[in-house]
Amino acid sequence: MASEKHFKYVILGGGVAAGYAAREFAKQGVKPGELAIISKEAVAPYERPALSKGYLFPQNAARLPGFHVCVGSGGERLLPEWYSEKGIELILSTEIVKADLASKTLTSAVGATFTYEILIIATGSSVIKLSDFGTQGADSNNILYLREVDDADKLVAAIQAKKGGKAVIVGGGYIGLELSAALKINDFDVTMVFPEPWCMPRLFTADIAAFYESYYTNKGVKIVKGTVAVGFDADANGDVTAVNLKNGSVLEADIVVVGVGGRPLTTLFKGQVAEEKGGIKTDAFFETSVPGVYAVGDVATFPMKMYNELRRVEHVDHARKSAEQAVKAIKGKESGESVVEYDYLPYFYSRSFDLGWQFYGDNVGDTILFGDSDPTSAKPKFGSYWIKDGKVLGAFLEGGSPDENKAIAKVAKTQPPVANIEELKKEGLQFASKI
């Protein structure tokens with residue numbers, strides 16, 4: 001008979017959100033044995049962004065236990081011992097294959113069952129694989145993805161095995177840009193391929209993208225736009241040797257890294273909870289349509305108060321904050337204390353080579369570009385504002401200081417009126433500093 005365990009609270013998923021939720025439970029007061037984290041990964045929760053950045057450095061690379069949560073936000077590092085000391089059970093390397101919300105039961109791949117009173121769904125996303133589309137040769141060796149530490153270890157091993165070789169990066173989003181830089185720093189010959197007219201099209205304007213594309217080109221990264229990978233060639237050992245593109249060209253490759261997005265992991269809950277916009281629908285406290293079941297991070301579609309609409313956000317900042325909000329709401333319900341509704345200011349950032357940008361707010365409306373966006377400058381510093389209905393709704397800054405980044409965040413939060421767009425262009429960062 002497979003084992004059954006009961007907990008008052010269960011967090012399903014072992015990523016960033018799980019770690020920040022555990023810290024909030026400890027802060028609010030949780031008794032030993034009340035809380036469990038069930039994760040299919042073999043390690044305690046860690047800061048996932050390190051995998052596409054410091055983990056791949058050729059020197060002084062980041063390794064666990066160095067980047068367990070909550071170091072990414074300047075907090076204490078929660079090692080496995082921390083969970084034991086708090087009486088929080090870490091149930092690792094455990095895949096849940098069935099969730100029955102009516103009977104409050106989770107079943108693992110080996111038939112173990114876990115029952116709970118309150119569930120936090122923090123399952124995150126899975127990477128979209130080219131094999132999902134039946135791309136020919138997509139299961140060849142050294143075609144890699146990046147989501148978990150295991151994936152990063154495979155990539156590091158491939159980087160070492162194929163030293164100085166040719167890398168093709170499929171995808172022009174965050175992962176594409178960060179990994180192209182990482183492979184270049186590791187002395188690979190790097191080509192980036194994506195179907196859109198410019199990189200990071202969901203956020204960047206053509207002007208912003210032009211800077212990064214030129215900067216990368218100057219660093220020796222080749223960029224192929226407007227086409228996709230339709231197949232891969234492999235040698236007798238099954239190792240990838242080339243990428244065939246839809247435009248007819250063929251790129252030699254020793255390593256291929258694919259970053260074409262993720263899918264929220266909601267399958268276990270299909271038909272049991274209300275869904276919207278590809279995620280599990282929640283209220284401002286991250287409670288779902290099923291009382292006592294909460295969803296946080298990538299999987300949650302929640303009311304974004306600032307813009308008065310339901311949104312789903314895939315970003316580490318929201319994973320941290322939504323997890324904390326859900327725990328505050330759970331504990332608030334128990335103690336009868338009211339909790340403030342989640343009021344999230346969208347925030348995205350990235351770092352690659354010597355660059356680092358931040359974006360706050362909403363990228364809708366007309367845009368202006370200000371500052372020095374010359375990719376050959378020693379220290380480029382430039383930004384953009386998004387203006388709609390006479391107000392600034394979004395702000396982007398490359399190369400900003402901590403104070404300057406705070407200033408653009410304040411602009412996005414307060415949405416100041418703009419009388420004259422030409423004036424705003426001239427003022428640039430000064431406009432933000434005055435708010």
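Just so you know, glycine gets a Cβ as well, placed from its N, Cα and C.
At each noted site, the model still has the original residue.
Reduced to three states, the DSSP call for Asp298 (FAD binding site) is helix. Look at Swiss-Prot and you will find Gly14, Gly15, Val16, Ala17, Glu41, Arg48, Lys53, Ile96, Arg147, Glu148, Asp298, Val316, Tyr349 tagged as FAD binding site, backed by experimental evidence.
Other Cβ atoms within 10 Å of the Cβ of Cys70 (mutagenesis position), summed over all protein chains shown, number 18. Cys70 to Ser appears in Swiss-Prot as a published mutagenesis result, with the remark: Slight reduction of catalytic activity.
Among the sequence features in Swiss-Prot, the mutagenesis site Cys70 to Ala is noted as follows: No effect on catalytic activity.
Counting every protein chain shown, 20 other Cβ atoms lie within 10 Å of the Cβ of Gly72 (mutagenesis position). When secondary structure is read from DSSP and collapsed to three states, Gly72 (mutagenesis position) falls in the helix class. Where Swiss-Prot documents Gly72 to Asn as a mutagenesis experiment, the accompanying text is: Slight reduction of catalytic activity.
Taken from Swiss-Prot, the feature NAD(+) binding site applies to Gly172, Gly173, Tyr174, Ile175, Gly176, Leu177, Glu178, Glu196, Arg202, Gly261, Glu314, His315, Tyr349. The number of other CB atoms found within 10 A of the CB of Glu196 (mutagenesis position), across every protein chain shown, is 15.
Positions annotated as NADP(+) binding site by Swiss-Prot, on the basis of experimental evidence: Tyr174, Ile175, Gly176, Leu177, Glu178, Arg202, Gly261, Glu314, His315, Tyr349. Contacts of Arg202 (NAD(+) binding site) defined by a Cβ separation under 8 A and a same-chain sequence distance of 6+ are given as Gly173, in order along the sequence.
Under its mutagenesis entries, Swiss-Prot includes Glu196 to Ala with the note: Reduces catalytic activity 2-fold.
For Arg320 (mutagenesis position), the same-chain residues 6+ apart in sequence whose C-beta sits under 8 angstroms from its C-beta are Val16, Ala17, Tyr20, Cys70, Gly72, Ser73. Mutagenesis annotation in Swiss-Prot: Arg320 to Ala, described as Reduces catalytic activity 5-fold; the structure shown retains the original residue.
Counting Cβ atoms from all protein chains shown, Arg351 (mutagenesis position) has 16 others lying within 10 Å of its own Cβ. According to DSSP, Arg351 (mutagenesis position) sits within a strand segment. Here Swiss-Prot flags Arg320, Arg351 as L-ascorbate binding site.
For the mutagenesis of Tyr349 to Ala, Phe or Trp, Swiss-Prot gives this note: Abolishes catalytic activity. The structure shown keeps the original residue. Using a 10 Å Cβ-Cβ cutoff, Tyr349 (mutagenesis position) registers 16 neighbours.
While the structure shown retains the original residue, Swiss-Prot records the mutagenesis experiment Arg351 to Ala with this note: No effect on catalytic activity.
For Arg351 (mutagenesis position), the spatially nearest entry among the binding-site residues Glu41, Lys53, Arg147, Gly176 is Lys53, judged by CA separation.
Distance noted between the C-alpha atoms of Gly176 (NAD(+) binding site) and Asp298 (FAD binding site) is 19 Å.
Of all the recorded positions in the list Glu178, Glu196, Gly261, Tyr349, the shortest Cα-Cα distance to Asp298 (FAD binding site) is found for Gly261. Among the recorded positions Glu41, Gly172, Glu178, Tyr349, the ones whose Cα sits within 10 Å of the Cα of His315 (NADP(+) binding site) are Tyr349. Within the same chain, residues at least six positions away from Glu178 (NAD(+) binding site) with a Cβ under 8 Å of its Cβ are Ser52, Lys53, Ser350, Arg351, Ser352. Close to Gly172 (NAD(+) binding site), meaning Cα to Cα within 10 A, are the following recorded positions out of Gly14, Glu41, Arg147, Glu196, Tyr349: Glu196. Glu41 (FAD binding site) sits 23 Å from Tyr174 (NAD(+) binding site), taking the C-alpha atoms as the reference points.
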